[in-house]
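Engineer: Here it is, the structure, as structure tokens.
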Amino acid sequence: MGSAWTNYNFEEVKSHFGFKKYVVSSLVLVYGLIKVLTWIFRQWVYSSLNPFSKKSSLLNRAVASCGEKNVKVFGFFHPYCNAGGGGEKVLWKAVDITLRKDAKNVIVIYSGDFVNGENVTPENILNNVKAKFDYDLDSDRIFFISLKLRYLVDSSTWKHFTLIGQAIGSMILAFESIIQCPPDIWIDTMGYPFSYPIIARFLRRIPIVTYTHYPIMSKDMLNKLFKMPKKGIKVYGKILYWKVFMLIYQSIGSKIDIVITNSTWTNNHIKQIWQSNTCKIIYPPCSTEKLVDWKQKFGTAKGERLNQAIVLAQFRPEKRHKLIIESFATFLKNLPDSVSPIKLIMAGSTRSKQDENYVKSLQDWSENVLKIPKHLISFEKNLPFDKIEILLNKSTFGVNAMWNEHFGIAVVEYMASGLIPIVHASAGPLLDIVTPWDANGNIGKAPPQWELQKKYFAKLEDDGETTGFFFKEPSDPDYNTTKDPLRYPNLSDLFLQITKLDYDCLRVMGARNQQYSLYKFSDLKFDKDWENFVLNPICKLLEEEERG
């Protein structure tokens, strides 16, 4: 990345606006004022409050329950810990391995799930963890701190200036957390980087760990803004707003002790933003052991897999269901009469009435406008996981069309179930998941995926390393009209190409995908990486500070 991206300076800002000393002096004044107020506030907290009262009570309970002295308090900052999504799975698996690592480890969860009249208790939350993720946790060593100000990090609270509003909200929420119970280690598993300066400047040194799912601002966002016609005070104001925000965001990296990301795409962006060469990737726990075990127990004999593709994705526009359906309709029109058509199953959850309306619009559009026969497409909403497992075990292909999805856990679930992934050639699916792999455990040591894909379809026989197929679309924001058409087909053409593959090719690739998913994305792999990249370094850091 060039200096235009990494080395933001006020000369650039002034060049946009013609400001001379005004912008610089104003920002310096604001920064100095914040520093002074922070110092005054810390002194007031130290002299007027007893922020360790809850911690003392908690430690007494922890010692009584686990029978260990000198416990270490790991504070997990996750205001929406009961949401039940992929981010929460990371949280609870990290909690699980942290507890199992050492009997002296105690967990504090900073959560806002106990307010706003919600009928939620710690027991409810841990029961949900068991039901949703099948993790049995030692509840005697898990404590919850209620955050009454969680609404300050909700995007609906900030109708305008959402980025800075949520940033300020996270700082306040971090202070509400730490003033009730300061931990020995602060771990943010949800992605609120503006909370780190509050933790770093508290009454004592607290190591900070971040597990980042995606950056809150990226080069892509800034490049998109810079390409806008620079006319009018509104555009100039947004440039200043985003540049100053990015400048502050960059400075936060110095506050963090351990930086963990969930994918190569996120890791590359975070390295560029925080100028850190120590970022580590820990892939989310995908429980591939359970899917592979289910497949082995209730396996699919030859001929039992159906000629169908499943789309496992929440019903939200960014998942690009419309693109998939439209491509499928084009595929059906171009399919020779002698070839059996694939059936398409759209399976996902809905969160609101808006999502329900979205599904209905897709159904109406596919039936009334695109004229897709009803027996070739179905929409399955909010299925329990056992029904999803059956669909995965019966299907042959799994489709994911999201552009620049930072990871893509559904794609991993496809592979663990022995499916052939058909995915968009970007971010997580391209860089991390559907990568070449052979029986010797070699990952990504082959030519680029698009070259392998061309060779695969040219020979129509298994090559021992391909794990899935890619497409790109002219509607992609970053579509290269010169290179991309030569490398990747569009989705409708890819549907046509996969109809040429015989059963043996698909069976061999599906079996390879299962072994690959165990090797790279299992819960056990997450446990090992969390121990190596987080727990062991933190223990060394705490020991050094005790000696120092």
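Backbone N, Cα and C define each Cβ position, glycine as well.
Although substitutions are noted, the structure shown does not include any of them.
Below are the features I grabbed from Swiss-Prot:
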MUTAGEN   Gly84 to Ala or Pro  No effect
MUTAGEN   Gly85 to Ala  No effect
MUTAGEN   Gly85 to Pro  No activity
MUTAGEN   Gly87 to Ala  No effect
MUTAGEN   Lys319 to Ala  Almost no activity
MUTAGEN   Glu405 to Ala  Almost no activity
MUTAGEN   His406 to Ala  Almost no activity
MUTAGEN   Phe407 to Ala  Impaired activity
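Quick one: how deep are these features, and who are their neighbours?
Structural biologist: In the shown protein chains, 17 other C-beta atoms lie within 10 A of the C-beta of Gly84 (mutagenesis position).
Sequence-distant contacts of Gly85 (mutagenesis position), defined as residues of its own chain at least six apart whose C-beta falls under 8 angstroms from its C-beta, are absent.
When Cβ atoms from all protein chains are considered, those within 10 Å of Gly87 (mutagenesis position) total 18, not counting its own.
Around the Cβ of Lys319 (mutagenesis position), the number of neighbouring Cβ atoms within 10 Å comes to 22.
Proximity of Glu405 (mutagenesis position) to non-local residues of its own chain (separation of 6 or more, Cβ distance below 8 Å) is seen for His424, Ser426, Ala427, Gly428, Pro429, given in sequence order.
Under DSSP, His406 (mutagenesis position) is assigned to coil, being neither helix nor strand in the three-state scheme. Taking the Cβ of His406 (mutagenesis position) as reference, residues of its chain lying under 8 Å away and at least six apart in sequence are, in sequence order, His213, Tyr214, Asn262, Ser263, Trp265, Thr266, Ala427, Gly428.
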Engineer: By a simple count, how many Cβ atoms lie within 10 Å of the Cβ of Phe407 (mutagenesis position), its own Cβ left out?
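Structural biologist: For Phe407 (mutagenesis position), the count of other Cβ atoms within 10 Å is 26.
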Engineer: Do you know offhand how many angstrom separate Gly87 (mutagenesis position) and Phe407 (mutagenesis position) by C-alpha?
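Structural biologist: Cα-Cα distance, Gly87 (mutagenesis position) to Phe407 (mutagenesis position): 11 Å.
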Engineer: If one measures from the C-alpha of Lys319 (mutagenesis position) to the C-alpha of Phe407 (mutagenesis position), what distance in angstrom results, rounded to a whole number?
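Structural biologist: Given the Cα positions, Lys319 (mutagenesis position) is 13 Å from Phe407 (mutagenesis position).
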Engineer: Do me a favour and check the Cα-Cα span between Gly84 (mutagenesis position) and Phe407 (mutagenesis position); whole Å is fine.
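Structural biologist: About 17 Å separates the two Cα atoms.
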